[in-house]
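Data block below; observations after.
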Amino acid sequence: MAFNKTYIRVGYSCMGMLVGFSAFLVWNIAYKQPWTAAMGGLSGVLALWALVTHIMYIQDYWRTWLKGLKFFMAMGVIFSVLSIVAFISFLCVAISRQQSLTDPTSLYLSCVWSFMSLKWSFLLTLYSHRYRKEFADISILNDF
């Protein structure tokens, strides 16, 4: 029996959520680096939104709530822009302060987590768009 891609996406989103939230806790408690913690937490929240998107797709809730998918797409775009701005800002500040790449409190790790947030916001936008397109086609067919 073939394994459905959606279930792989659910597992991947669960893993991303756990890693993002653990990064939030580690960089807040152990390293006292709030910027890296914030971007790790944002990555975890975006992975959680992607997980919710997949679960609602599996449970067929999106068919009746296409505006919700439009909202998720808008949030994905907004957080993509925010992540790009954060990545560039952290990179510029880390270079200007001549921080070490191996230091766990440097802003280079904030750049990494900004990129991870960008990845999850892009995936949130992509999956919301795909699911919306699929259900929009089905709703057009149901009108006849």
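Please read every residue number as a count from 1 along the shown chain.
The backbone N, Cα and C atoms fix where each Cβ goes, and this holds for glycine too.
Here Swiss-Prot describes P34 to L as a published mutagenesis experiment; the accompanying note says: Unable to rescue the hematological defects in mutant embryos.
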Reduced DSSP state (H/G/I helix, E/B strand, rest coil) at P34 (mutagenesis position) is helix
Quick note, P34 (mutagenesis position): same-chain residues at least 6 apart with CB under 8 Å of its CB -> W27, N28
